[in-house]
Amino acid sequence: MDLLLLEKTLLGLFLAAVVAIVVSKLRGKRFKLPPGPLPVPIFGNWLQVGDDLNHRNLTQLAKRFGDIFLLRMGQRNLVVVSSPDLAKEVLHTQGVEFGSRTRNVVFDIFTGEGQDMVFTVYGEHWRKMRRIMTVPFFTNKVVQQYRHGWEAEAAAVVDDVRKNPDAAVSGLVIRRRLQLMMYNNMYRIMFDRRFESEEDPLFQRLKALNGERSRLAQSFEYNYGDFIPILRPFLKGYLKICKEVKETRLKLFKDYFVDERKNIGSTKSTNNEGLKCAIDHILDAEKKGEINEDNVLYIVENINVAAIETTLWSIEWGIAELVNHPEIQQKVRDEIDRVLGVGHQVTEPDIQKLPYLQAVVKETLRLRMAIPLLVPHMNLHDAKLGGYDIPAESKILVNAWWLANNPAHWKKPEEFRPERFFEEESHVEANGNDFRYLPFGVGRRSCPGIILALPILGITLGRLVQNFELLPPPGQSQIDTSEKGGQFSLHILKHSTVVAKPRSF
């Protein structure tokens, strides 16, 4: 059976080579394509650049080929944009033309081939899903409704760290407790639910399944089969695991959370007065026939990945930078004590009074961008960009990390220096008002979660710094900030141990 598969694959490679050469010649005459390394038949540039298309590797290619370049990865065209002007073209000026999402063999599994909001193609389904999700998740009213819960969760983290006898001596991996906090923050909004402890069996199952989903989706291991369809049979085992994880996750979401809200029956109100949490609004849209049950479950899938994990990564990066820059940590602490008073715990409304804390959040998102390439875009039809022809269904990556770390545009960008947002970059905000700084993207497909992420980051980092002196573990002068990149993610490689010495008030 393996021999037969090999023979079919080799025959397919030969036929694909012939087709690729013919198509390449025809396209070369038709299109003025962006520059890039010379592709070879079938494989394109895959053998030259490999699977690991992280932001730093793509930055090196941009230095060689320019602010826009093309990689032919098997049968897929991948266009990388690395300048503010071109980013503006993709995300704003031609936001409709480049407003779709690329397909991918693994993401197709986890999103039901685009039945969600984040990864669906641009069109009526996306507009409907965005509208349905905005009211229960992404408004100032939601922030005001749930900010007391976020403050309570941050207070619980502080209490648990204080009670931990190891925290002030040998340290603890604080990410584990912060992960529970983030699940509770979002599950309060989604389901009016929270988990009492890290040992909760349901939380353990949920965390494990979401972690496996992220690992499978963000891995570069499957690129060869995605780029080169005739090699896809070799992905059979990988894709089988993806399908099993997807089915198990969706069943868990349905059985333990969605069905519970249906049973509570709070969506029976015709004037929406009985709607208590986000999923009630989503289920109300299902009852009206606007979406189906699968759409409901894929919305839950989006929030589990896009809201929980990315914010957690940013909190972890912020803690790491504060530990490694004690003078900055002390400035945050001094500001909180001076403005709010010693012992007054940071609340969401207080953040506006704490500009240095806000600058620390912005600098964390600049230097350690959780989604450094943003979520990939796609043009459904042939398009123009930077004077070049972009073939239909090209994958467009905006290297947002390089936009925010290019020394041609930023002063000493490699330094963690929040002061830049008081000095030369005082006008720059995280909402995309400057195309050099796009931690949440901008335009039609920007991340609506910015309205939740910024206050949660401010509350969490503020509470930790005002209650503890955060230090590296004994024997270390700093904690390791090596990066772990994914398909379009960036998180810390090692979940660091942090010493948290309580302050006395």
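Each Cβ is built from the backbone N, Cα and C atoms, and glycine gets one as well.
Although substitutions are noted, the structure shown does not include any of them.
Swiss-Prot has this to say about the protein:
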BINDING   R213, S214, R215, L216, A217, Q218, A306  (E)-cinnamate binding site
BINDING   C447  heme binding site
VARIANT   V40 to I  In clone PC4H-II
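Overlay of Swiss-Prot feature records on the structure.
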{"residue": "V40", "record": "variant position", "Cβ neighbours (10 Å)": "16"}
{"residue": "R213", "record": "(E)-cinnamate binding site", "Cβ neighbours (10 Å)": "22"}
{"residue": "S214", "record": "(E)-cinnamate binding site", "Cβ neighbours (10 Å)": "18"}
{"residue": "R215", "record": "(E)-cinnamate binding site", "Cβ neighbours (10 Å)": "12"}
{"residue": "L216", "record": "(E)-cinnamate binding site", "Cβ neighbours (10 Å)": "19"}
{"residue": "A217", "record": "(E)-cinnamate binding site", "Cβ neighbours (10 Å)": "23"}
{"residue": "Q218", "record": "(E)-cinnamate binding site", "Cβ neighbours (10 Å)": "19"}
{"residue": "A306", "record": "(E)-cinnamate binding site", "Cβ neighbours (10 Å)": "19"}
{"residue": "C447", "record": "heme binding site", "Cβ neighbours (10 Å)": "23"}
Report summary line: R213 ((E)-cinnamate binding site) to V40 (variant position), Cα to Cα, whole Å, comes out at 33
Requested in this report: Specify the secondary structure state of R215 ((E)-cinnamate binding site) as given by DSSP, simplified to three classes.
Outcome: helix
Query raised in the report: In whole Å, how far is V40 (variant position) from R215 ((E)-cinnamate binding site) when you measure between their Cα atoms?
Result: 30
**Report entry** Site diameter for (E)-cinnamate, Å, by largest Cα distance between R213, S214, R215, L216, A217, Q218, A306
**Finding:** 15
Query raised in the report: From the Cα of L216 ((E)-cinnamate binding site) across to the Cα of V40 (variant position), what is the distance in angstrom?
Result: 28
Report summary line: Within 8 Å of the Cβ centroid of R213, S214, R215, L216, A217, Q218, A306, the other same-chain residues by Cβ around the recorded (E)-cinnamate site are F110, N210, G211, E212, S219, V305, G486
Report summary line: Cα-Cα, A217 ((E)-cinnamate binding site) versus C447 (heme binding site), nearest Å, comes out at 19
Report task. Quick one: pull the CA-CA distance for the residue listed as 'heme binding site' versus L216 ((E)-cinnamate binding site), whole Å only. Result -> 22
